[in-house]
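Step one of this worksheet: look at the structure below.
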Amino acid sequence: MKASMFLALAGLALLFVVCYASESEEKEFSNELLSSVLAVDDNSKGEERECLGFGKGCNPSNDQCCKSSNLVCSRKHRWCKYEIGK
């Protein structure tokens, strides 16, 4: 009876260690994945766009909206919108 209790407790302890180790690996993987995503995001911040995209805030006196996409800076709303009719 004592031997079976000892084996059961040893089995539970082993199961705990295995589960804890696999959970630690999962956390490390998710942390690495998150770090790589944030690193890619930081790299893209360094690259300034030459023009502003749709819905981006702008200044009508200094229109920096993308002309190639038919965007203009709205004087009323102060954001880049599509110019219709041209």
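Here the Cβ of each residue, glycine as well, is placed from N, Cα and C on the backbone.
Since the structure is predicted, the reported quantities are computational estimates derived from the model, not experimental observations.
Listed in Swiss-Prot is the mutagenesis experiment S61 to A, annotated as follows: No important change in activity. Less than 8 angstroms from the CB of S61 (mutagenesis position) sits no same-chain residue that is six or more residues away.
Of all the Cβ atoms in the protein chains shown, 10 others lie within 10 Å of the Cβ of R75 (mutagenesis position). According to Swiss-Prot, the experimentally introduced change R75 to A is described as follows: No important change in activity.
According to Swiss-Prot, the experimentally introduced change K76 to A is described as follows: Important reduction in activity, without change of toxin conformation. In sequence order, the list of same-chain residues 6 or more apart from K76 (mutagenesis position) whose Cβ falls under 8 Å from its Cβ is empty.
According to Swiss-Prot, the mutagenesis experiment R78 to A carries the following note: Important reduction in activity, without change of toxin conformation. Summarising the environment of R78 (mutagenesis position), the number of other Cβ atoms within 10 Å of its Cβ, over all protein chains shown, is 11.
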